[in-house]
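Student: Quick one: this structure, given as structure tokens, is what I'll be asking you about.
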Amino acid sequence: MPPRCRRLPLLFILLLAVRPLSAAAASSIAAAPASSYRRISWASNLTLLGSASLLPGAAGVALTTPSRDGVGAGRALFSEPVRLLLPQDAAASASASRAATPASFSTRFTFRITPSPTYGDGLAFLLTSSRTFLGASNGFLGLFPSSSASDEGELRDVSTVAVEIDTHLDVALHDPDGNHVALDAGSIFSVASAQPGVDLKAGVPITAWVEYRAPRRRLNVWLSYSPSRRPEKPALSADVDLSGLLRTYMYAGFSASNGNGAALHVVERWTFRTFGFPNSSYAPPPTKYIGPMPPNNQPLPPPPSPSPSPPPPSPPPPPHPNHRRRHLFYKVLGGVLGGMVLLGLVVVGSAVLLGRSVRRKNQEHAVASEDMGEATLSMEVARAATKGFDSGNVIGVGGSGATVYEGVLPSGSRVAVKRFQAIGSCTKAFDSELKAMLNCPHHPNLVPLAGWCRSKDELVLVYEFMPNGNLDSALHTLGGATLPWEARFRAVYGVASALAYLHDECENRIIHRDVKSSNVMLDAEFNARLGDFGLARTVSHGGLPLTTQPAGTLGYLAPEYVHTGVATERSDVYSFGVLALEVATGRRPAERGISVVNWVWTLWGRRRLVDAADRRLQGRFVADEMRRVLLVGLCCVHPDCRKRPGMRRVVSMLDGTAPLILVPDKMPPVLLQPVPNASSMNSADTANTAFFSCR
């Protein structure tokens, strides 16, 4: 057996991709055992540090923001460590000539660097022994610390190997120019660098391939504008022994920094795998490669040869040609007739099931609405109040797609009429909102329900009219009057009181799921009234958390809710925390690419918290109240949902009757762990090939 066949071909495959797999890849996956792979998205199993954040729709990871504000560096790591070194005892049994055996590895990723308007330092693929350390900006790409003694102490036990995609010339760091690729082996001073053959700052997707062959002690890097055609010749080829830097387990991921520039560093697609451990009891058993072949169509290292087996029995003599033709004819005829019969059954069955589904949904809606009691006003009254639902009376659109009209009832009361179509998701939103409002009828900080009605094609909710619009418009309308601090503080306190009521005091717990400034209405006295319960869910006290498709508005959604779809009171608390920071700072959750959470937390770490106050207030606020709102906001957006306070505690902290919760100087990393299930990946010691795919 050739020596190459004695190596284990594949230990670990990690794939993060935002594009559909090819048909060939899909068929190979389908043939693999169900337990040998799982699919994840960018929103799962990642640790985000510094300025790193998920792109809308979890379409990738932004490592930096296109601004000079904030941390300036970001890092995204796969949360589960990867085995890269065989321990000494196992290595000794496999090969007496070496104390430890490193793995070979390869990775492919598609990235995009967009100047805004200037470029930053660049980004890097890295392997690191620390999941929580984030290095410096200003040329260091978030990989290594600056030269301060405190940072050096923090780095003492951290091992890092990185491939730089460098877009900034820093003479002090021995950079050759402002457009190069380089290898860092334990230090920011690169051991090798080269021209990439592409313009790294072009703002277009670029694909990089990195491959390290441990037996040859060589690392190669290719770059191309094409995501599928790897160049024949590598841009960088470095002879380097990484065994002294690799640890038994390390974390794979990306890091970037902006330094004195401002650019958006995005990774859109990522594949990673290790291979090359000698066959031993400590390494996983050989398995088939179940992912797509490498884009350059280079074969993977072959698996070990199978053990000899007895020869198969001699085949029977071939049939006569006429028999073969007749047999083939019957096969084709049977296949055609069988296909036609099957198609007919599918069409008939689909029609029957569709009819049943429609009838069942209509029946379910009728039952749901009937359970809520009789309508409190007629559809004719609702139509008359809005002048026949005249488009000139439209004042907004609800998050569930319902249209909101201003109207006047026969009594002269001004109302907001929310009109749903009696189809699909609109019906569900109507039922959810009506059920929530009937379960929590009385609270001064909820928009009061004045009535409701239904017909065959329309569903209507009627609320008291809020003459001062919503909090979003009051905060962010250009050229308008600045909302004074007294009204802002009262709004934050009012929304906190409303959420505490929904979570703890209603007959059933109500999870709002869409707390944001545009859903906070302002009455005639600028009192805050929380509204729009179209996404709300009702759960009995002590009942299990809700698992749903994540819904709401990006920027306000808790990271664990985006990842798991499990809606709890703590996900509402996170949304409230973002709202509190928005009200105090006058900034939207994400403005010009800057997260208000990251920005305020950075100022808190620099002991400049009150500097986050909205400049339009011109200092006209109570400093203690401003500080209290900002700190309450930060503790509510803690990445670990278990460390967020309940809304009752939030109310007490805001009114000063409870002490503030201690907030760490640095924002803790966002640890997005997978939901445990039977198909979760086994430990690294015993896992077969693992396949990860993001769609």
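In case you wondered, yes, glycine gets a Cβ from its N, Cα and C as well.
Pulled these from Swiss-Prot:
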DOMAIN    389-661  domain 'Protein kinase'
BINDING   I395, G396, V397, G398, G399, S400, G401, A402, T403, K418  ATP binding site
MUTAGEN   K418 to E  Loss of kinase activity
ACT_SITE  D514  active site, proton acceptor
MUTAGEN   E560 to K  In s13283; loss of kinase activity and male sterile phenotype
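For the listed features, I'd like the structural context: burial, neighbours, distances.
Tutor: When secondary structure is read from DSSP and collapsed to three states, I395 (ATP binding site) falls in the strand class. Within 10 Å of the C-beta of I395 (ATP binding site) we count 14 further C-beta atoms, all protein chains included.
The secondary structure of K418 (mutagenesis position), as reduced to three states from DSSP, is extended strand.
Just so you know, the Cβ of D514 (active site, proton acceptor) picks up 24 other Cβ atoms within 10 Å once every protein chain is counted. A coil conformation is recorded for D514 (active site, proton acceptor) in the three-state DSSP classification, outside any helix or strand.
Just so you know, the Cβ of E560 (mutagenesis position) picks up 23 other Cβ atoms within 10 Å once every protein chain is counted. Secondary structure at E560 (mutagenesis position), taken from DSSP and collapsed to helix, strand or coil, is helix.
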Student: At the Cα level, what's the spacing in Å between V397 (ATP binding site) and K418 (mutagenesis position), rounded?
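Tutor: Spelling it out, the Cα of V397 (ATP binding site) and the Cα of K418 (mutagenesis position) are 8 Å apart.
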Student: Of these recorded positions, V397, T403, K418, which scores lowest on Cβ atoms within 10 Å?
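Tutor: Fewest other Cβ atoms within 10 Å, among the recorded positions V397, T403, K418, is found for V397.
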Student: I'm trying to understand the geometry here, so how far is the Cα atom of K418 (mutagenesis position) from the Cα atom of T403 (ATP binding site), in Å to the nearest whole number?
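Tutor: Distance between the two Cα atoms comes out at 6 Å.
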Student: What does the structure give for the C-alpha distance between E560 (mutagenesis position) and T403 (ATP binding site)? Integer Å is fine.
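Tutor: Here the two Cα atoms are 31 Å apart.
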Student: Could you give the mean pLDDT over the domain 'Protein kinase' (389-661), rounded to a whole number?
Tutor: 88
